[in-house]
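A.B. asks: In Swiss-Prot, a mutagenesis experiment is listed as L99 to A, annotated with the note Reduced interaction with TAP42. Looking at Swiss-Prot, you'll find the mutagenesis E102 to A noted as follows: Reduced interaction with TAP42. Swiss-Prot lists E103 to A among its mutagenesis entries, and the accompanying note reads: Reduced interaction with TAP42. If you look up Swiss-Prot, you'll see D117, H119, D145 marked as Mn(2+) 1 binding site, on the strength of similarity to another entry. Feature annotation from Swiss-Prot assigns Mn(2+) 2 binding site to D145, N177, H227, H301. Taken from Swiss-Prot, the feature active site, proton donor applies to H178, supported by similarity to another entry.
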Amino acid sequence: MDTDLDVPMQDAVTEQLTPTVSEDMDLNNNSSDNNAEEFSVDDLKPGSSGIADHKSSKPLELNNTNINQLDQWIEHLSKCEPLSEDDVARLCKMAVDVLQFEENVKPINVPVTICGDVHGQFHDLLELFKIGGPCPDTNYLFMGDYVDRGYYSVETVSYLVAMKVRYPHRITILRGNHESRQITQVYGFYDECLRKYGSANVWKMFTDLFDYFPITALVDNKIFCLHGGLSPMIETIDQVRELNRIQEVPHEGPMCDLLWSDPDDRGGWGISPRGAGFTFGQDVSEQFNHTNDLSLIARAHQLVMEGYAWSHQQNVVTIFSAPNYCYRCGNQAAIMEVDENHNRQFLQYDPSVRPGEPSVSRKTPDYFL
């Protein structure tokens, strides 16, 4: 299993991956000098976009007007065309009034299809929905990392948020470590918003919205789903329910760990090479599953070449849903279907052909960061 060595921004780590495919848009645009004047300390302050200034006291109730608007946005986005800045503002305000009422541990019923990292690979996201079935016919659970690295983070996160608002009980979007103000400044989403909108306003809206994403989900009280992994400060799922998630991802602590940690072959807790979170061994995952009467921990956060990988004697599964990650890693992607009887099936798929790009077979990566 390969570790995607994202690190907290305070460590001053720059992007480690050099794209080898020719694109009109560079992955990170390499335009920090031009963008420097656009950024200020205020950009890191939660709530600066104003999307949550007038939160509702009850969940959003869809009416015909809302439904028609959402359907138009989804149709527009399905063509890989970004929404206008005004429409992003409207969408994010609606999404706040859905997400703020979801729990830290979102209960999910079976059947459900569980998905890993997407990372701005919009055409591959559409392929995912072809493989797994359209929403709302299929009940989906996404485990975070919708933005950064890929070329279409704006369209990807807009599409998933629009689907969430349109079908709030048929799609769940958890927070990943990349749904963060600090990480998105380093790995592409911030620059993409500047490039496509000419300002940081859309970036502010979405990063404010990320604070409201639930951080874990529990499928039929048996499968614990989250982006990263376990925390030495969390022994029970009830402790996750008590966390204050409406904030920027902290640099340390239990919320940070849930979004950053990784399983490891070594037992116990270890220092993570990422600089945030921990590594945890089979003894830790077995004890957590036993304490909480779980059958499985499902998580994302790491590239796995076949799209999924078991660890810790099948106490943990990693799911990765971005094929040919960063358009060069040569991996397959996968999603995991869980049926009414808790039977699990993995559906693997290769990258979708992007418009204007020739079809190429998967290749072995030269290296991985």
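For all residues, glycine too, the Cβ spot is worked out from N, Cα and C.
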A.B. asks: Any same-chain residues 6+ apart from H119 (Mn(2+) 1 binding site) with CB under 8 Å of its CB? Would you list them in sequence order, or say none?
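C.D. replies: Once residues fewer than 6 apart are set aside, H119 (Mn(2+) 1 binding site) is near D145, Y146, V147, D148, R149, G150, S153, H178, A322, Y325, C326.
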A.B. asks: For E103 (mutagenesis position), which of the binding-site residues D117, N177, H227, H301 has the nearest Cα in space?
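C.D. replies: In terms of Cα distance, E103 (mutagenesis position) lies closest to H227.
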A.B. asks: Pop the Cα-Cα gap between H301 (Mn(2+) 2 binding site) and E102 (mutagenesis position) into the table, whole Å please.
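C.D. replies: Per the Cα atoms, E102 (mutagenesis position) and H301 (Mn(2+) 2 binding site) stand 22 Å apart.
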A.B. asks: Hey, what's the Cβ neighbour count for D145 (Mn(2+) 1 binding site) at 10 Å?
C.D. replies: 30
A.B. asks: If you count Cβ atoms within 10 Å of each one, which of the recorded positions L99, E102, D117 comes out on top?
C.D. replies: D117
A.B. asks: Tell me whether D117 (Mn(2+) 1 binding site) sits in a helix, a strand or coil according to DSSP.
C.D. replies: strand
A.B. asks: Measuring Cα to Cα, how many angstrom lie between H227 (Mn(2+) 2 binding site) and D117 (Mn(2+) 1 binding site)?
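C.D. replies: Taking the Cα atoms only, H227 (Mn(2+) 2 binding site) lies 8 Å from D117 (Mn(2+) 1 binding site).
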A.B. asks: Based on Cα distances to L99 (mutagenesis position), point out the closest of the binding-site residues D117, N177, H301.
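C.D. replies: Ranked by Cα distance from L99 (mutagenesis position), first place goes to N177.
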A.B. asks: Roughly how many Å lie between the Cα atoms of D117 (Mn(2+) 1 binding site) and N177 (Mn(2+) 2 binding site), rounded to a whole value?
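C.D. replies: Between the alpha carbons of D117 (Mn(2+) 1 binding site) and N177 (Mn(2+) 2 binding site) there are 10 Å.
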A.B. asks: Tell me the Cβ neighbour count for E103 (mutagenesis position), meaning other Cβ atoms within 10 Å of its Cβ, over all protein chains shown.
C.D. replies: 14
A.B. asks: List the other residues in this chain whose Cβ sits within 8 Å of the Cβ centroid of the Mn(2+) 2 site residues D145, N177, H227, H301, in sequence order.
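C.D. replies: Checked against the 8 Å cutoff, the neighbours are D117, M143, G144, G176, H178, G228, L259, W260, A300.
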